[in-house]
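Undergrad: Pulled the feature table from Swiss-Prot, pasting it below:
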type	residues	note
DOMAIN	24-135	domain 'Ig-like V-type 1'
DOMAIN	140-250	domain 'Ig-like V-type 2'
MUTAGEN	D59 to A, K or N	Loss of interaction with CXADR
MUTAGEN	Y72 to A	Loss of interaction with CXADR
MUTAGEN	F75 to A or W	Loss of interaction with CXADR
MUTAGEN	Y334 to F	No effect on interaction with PI3 kinase
MUTAGEN	Y355 to F	Loss of interaction with PI3 kinase
Amino acid sequence: MLCLLKLIVIPVILAPVGYPQGLPGLTVSSPQLRVHVGESVLMGCVVQRTEEKHVDRVDWLFSKDKDDASEYVLFYYSNLSVPTGRFQNRSHLVGDTFHNDGSLLLQDVQKADEGIYTCEIRLKNESMVMKKPVELWVLPEEPKDLRVRVGDTTQMRCSIQSTEEKRVTKVNWMFSSGSHTEEETVLSYDSNMRSGKFQSLGRFRNRVDLTGDISRNDGSIKLQTVKESDQGIYTCSIYVGKLESRKTIVLHVVQDEFQRTISPTPPTDKGQQGILNGNQLVIIVGIVCATFLLLPVLILIVKKAKWNKSSVSSMASVKSLENKEKINPEKHIYSSITTWETTERGISGESEGTYMTMNPVWPSSPKASSLVRSSVRSK
């Protein structure tokens with residue numbers, strides 16, 4: 001039904017209501033916007049007039065280059081906005097057509113979207129066509145994983161690149177520690193709030209600041225004094241009117257800069273937390289194998305240590321004995337030789353003379369020296 005409506009509406013718009021060949025047009029200079037893959041971009045198309053007039057028609061065209069053929073992104077006529085082709089569900093007319101505004105919001109930007117976007121706008125009861133080109137450059141997708149140490153401060157960026165200011169109406173930051181856990185509000189901003197300020201709630205109170213410039217469509221935040229419990233998934237929802245653009249950041253909190261890098265994937269569900277992953281299983285198997293291989297070596301080392309200890313003890317005993325023998329002084333054994341008186345009758349009545357002989361005895365000699373008795377008979 002929608003395709004049939006397009007076939008009917010497009011010829012009606014482009015033929016009867018199309019611009020005559022001689023219709024004058026006004027082209028302004030083309031601003032440049034740079035946006036990362038997956039983000040949103042707002043391309044302004046505002047007619048600057050002192051009086052406000054109702055927009056009669058808006059066409060947004062895309063071409064890779066100035067000389068390339070153009071394709072329709074979106075067209076607006078008679079209060080009907082129709083996105084076309086590959087831009088369906090991603091392009092939205094966000095300008096206030098009652099105030100000369102035909103701005104376009106393009107969500108989930110892809111690399112193929114890089115090129116020149118031209119807005120052609122005509123006001124009611126005027127023949128002049130206003131043309132405003134915007135050059136879009138698409139950069140690689142920003143990393144979704146952010147690592148920070150405990151106690152440090154980290155920035156989390158969330159913005160809409162735009163040629164116009166003051167288009168963001170609301171910003172919400174939410175936190176979840178897992179896929180099945182309840183979300184917590186980190187920060188909330190609403191342009192309709194009386195205070196016009198943001199609110200940080202719950203355990204993030206007094207630790208979160210809105211550092212982005214809301215007037216420039218920037219809802220970035222700063223998280224201070226990071227805790228281990230802050231690890232998880234942070235989702236930024238930034239609104240232009242009722243249209244929401246989302247950005248997800250996975251925050252990993254580490255103890256120090258030398259700690260092993262945590263896997264960038266968010267916590268899994270289905271009870272997988274209690275199951276070892278492949279890397280852990282390999283590490284455990286390696287430890288077990290190493291233990292079995294090193295056990296015999298350990299046993300040999302223990303036995304060798306005991307044998308060395310026993311040998312050292314024996315040597316110490318021998319040396320102690322030798323030292324003891326050297327320290328003890330020489331001992332002499334004195335023995336007396338008994339003298340017997342003789343009643344033998346001899347010449348001049350002279351009696352025999354008795355003498356005592358001392359021989360040294362060494363402790364190391366196998367046998368003690370015997371007592372030697374010698375008698376010298378008197379002449």
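Every residue gets a Cβ built from N, Cα and C, even glycine.
Fair warning: this is a prediction, and the values are worked out from it, not measured in the lab.
Help me see these features in their spatial surroundings.
TA: Applying DSSP to the domain 'Ig-like V-type 2' (140-250) sorts its residues as follows: 9 helix, 51 strand, 51 coil.
Sequence-distant neighbours of D59 (mutagenesis position) (same chain, 6+ residues apart, CB-CB distance under 8 A): Y72, L74, F75, Y76, C119, E120, I121.
The Cβ neighbour count for Y72 (mutagenesis position), using a 10 Å radius and every protein chain shown, is 18.
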Undergrad: Tell me, what is the mean pLDDT of the domain 'Ig-like V-type 1' (24-135)?
TA: 89
